[in-house]
Structure formats: structure tokens, C-alpha cells
Amino acid sequence: MEDKRQRARVQGGWATPTKSQSATQPASPARSRLSQTAGPAWRSKEQQQCDRQFVFKEPQLVVRAAPEPRVIDREGVYEISLSPTGVSRVCLYPGFVDLKEADWILEQLCKDVPWKQRMGIREDVTYPQPRLTAWYGELPYTYSRITMEPNPHWLPVLWTLKSRIEENTSHTFNSLLCNFYRDEKDSVDWHSDDEPSLGSCPVIASLSFGATRTFEMRKKPPPEENGDYTYVERVKIPLDHGTLLIMEGATQADWQHRVPKEYHSRQPRVNLTFRTVYPDPRGAPR
């Protein structure tokens, strides 16, 4: 009987460690590492990757903004662009004709120039041009499918203005296109003075009389824009009574211009655009 109790105590000693043994026995290294893992070691790599958290980030959008128009309203020479075609340059001379003389000239032009409203053609549809025009020069001039017949009978005041511009700019001209904007509803749409008869880099001298109107320019877009003018450079030039504007260099090749309609009432305005027309486009300067 004593032997059975002794064997039971011995067997119990193997089954349950004493408190002192439990306190001093170090934990198994393998079990410590296992308890620190995120999951059982037998899980596949694919299952462990599914437990990862991914943070979604919005893609950064490239926002294109149309550039603000450049305003030119002071006397000076301005190079507005440089391209393989060349330098595009405008020269602004406010007060080229003083106010008193400009008033007299405006009165003479409104009265004596043979103004006429011509029919334009756009996409095979004819429409009355929203302005009056007249042509002076020994050669005809064709633009926008409209042909202006030769008119060598220059008014003395027009010949005097042509000579004055030539003396002050060192440019020469043999023709003149006159535009009469009767009110704020008259305008001219986007275009370039790039007809073959003018040569590749024509010089255009624009002299204004009467109400101030805004002369707007926009650069022609590169080929990758597919004719979209949304993001091109733009220029605005207020043309006052007696102001002279010269466009030269690659301006007609690289830029378009217009005089838009106005929202507010405008008094009459006359614009004289002097240019050189060549009888044979093959002989025009390139």
C-alpha cells in the first residue's frame, strides 16, 4: 500500500511541474516566435498577401488652363512669338495722327470713300459682310473668295497718309483696304492676311480713326492640337483714334486677328490697312 502511494507521487511529479520549476523554466524560443506571427505558419503566401491593406490614392490630373491674354496698350515694338517661320512682331504708335487732324480725316473718309457692303462666302453660303469696305490700288485683291477690282484713284488724304507712314516706318505700300465699322454690331472674324499675292511675310500698316475698338490676336495652334485654339497665346490691343499699328515678320503666318462685336454702343470707326500686292505671286518675296 505504501508502495502504490509512492509510485503515484512520482508519476504526478512528471505530469505537473512544481511552482518553482514553472517560474524558473524559460519559454520555448519556437513558441515565442510563433505567438508573434500574424497567422499560422502554414498559410500560403497568397493568403498572407490578402491580409495587406492598400490605400487608394486619387490620380493626379494635369489641368490645362488657357493663358491670360497679353494686353499691349503702350507705344513700342513687341516681339510676340518666335518660331521656325520667324519672329512675329507688332509696333504700336498711339497718337500717330493728332486728335484735331484725326477728327477732320474721319469726317472726310466717312463722306468721300466709296463704301460698299460686299457679300462674303463661308462654306458655300453667301452672307452680307458686317462692315463696309473699299479698295485702292492698281491691282485687284482677292481674299475670302471676294475679289476687289483695281481702283487707282486715290483720295488725296489717303495718299498723304500712305506717304507719312512710309516716311516714318521705312516700309512702302501700293494698296489699301478700307474698313468702315458703323457701330458695335460691325466686325471682322478671325483671319490672317496671308494671301499669296502679299508674299510670305507681308507688312500690314493699320491706321484707325473714330471709336476705340479692341484688336484681338491669337496664335495658330501646333499640329498636335488638331486645330484647337483653346490653349493658344492671345493678345489684345485697344486701337484708339489716330493710332497706327504695324504687323510684320511672321505675324500673318503664325497668328490670326479679328475685331469682334461689342456689347456696348460704339460710334463709327474707320480702319485703313496699307499693304503691298504683287502682280505675280511667284515674284512675291519669300
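In case you wondered, yes, glycine gets a Cβ from its N, Cα and C as well.
Here Swiss-Prot flags Trp115, Tyr141, Thr142, Tyr143, Asp194 as substrate binding site, drawing on similarity to another entry. Secondary structure at Trp115 (substrate binding site), taken from DSSP and collapsed to helix, strand or coil, is coil. For Trp115 (substrate binding site), the same-chain residues lying six or more positions away in sequence with a CB closer than 8 A to its CB are Leu132, Thr133, Ala134, Cys178, Phe180.
Residues or ranges marked as 2-oxoglutarate binding site in Swiss-Prot: Asn179, Phe180, Tyr181, Arg269, Val270, Asn271, Leu272, Thr273, Phe274, Arg275. The Cβ of Leu272 (2-oxoglutarate binding site) lies under 8 Å from the Cβ of Leu109, Leu158, Leu161, Leu176, Leu177, Cys178, Asn179, Ser206, Leu207, Ser208, Phe209, each of which sits 6+ residues away along the same chain.
Other Cβ atoms within 10 Å of the Cβ of Asp193 (mutagenesis position) number 18 in total over all chains. Annotation source Swiss-Prot lists Fe cation binding site at His191, Asp193, His257, citing sequence analysis.
Under the heading domain 'Fe2OG dioxygenase', Swiss-Prot lists 172-278, citing sequence analysis as support. The DSSP breakdown of the domain 'Fe2OG dioxygenase' (172-278), given as helix, strand and coil counts, is 10 helix, 49 strand, 48 coil.
Listed in Swiss-Prot as a mutagenesis experiment, Asp193 to Ala is described as follows: Loss of activity.
Around His257 (mutagenesis position), the same-chain residues at least 6 positions away in sequence with a Cβ under 8 Å from its Cβ are Trp190, His191, Ser192, Phe215, Glu216, Met217, Arg218, Met247. In Swiss-Prot, a published mutagenesis experiment is listed as His257 to Ala, annotated Reduced activity.
Reported as a whole number, the C-alpha separation between Val270 (2-oxoglutarate binding site) and Asp193 (mutagenesis position) equals 18 Å.
Cα-Cα distance from Asp193 (mutagenesis position) to Tyr141 (substrate binding site): 11 Å (rounded to the nearest whole number).
Taking all protein chains in view, 21 other C-beta atoms sit within 10 angstroms of the C-beta of Tyr141 (substrate binding site).
A straight line from the CA of Tyr143 (substrate binding site) to the CA of Tyr181 (2-oxoglutarate binding site) spans 19 Å.
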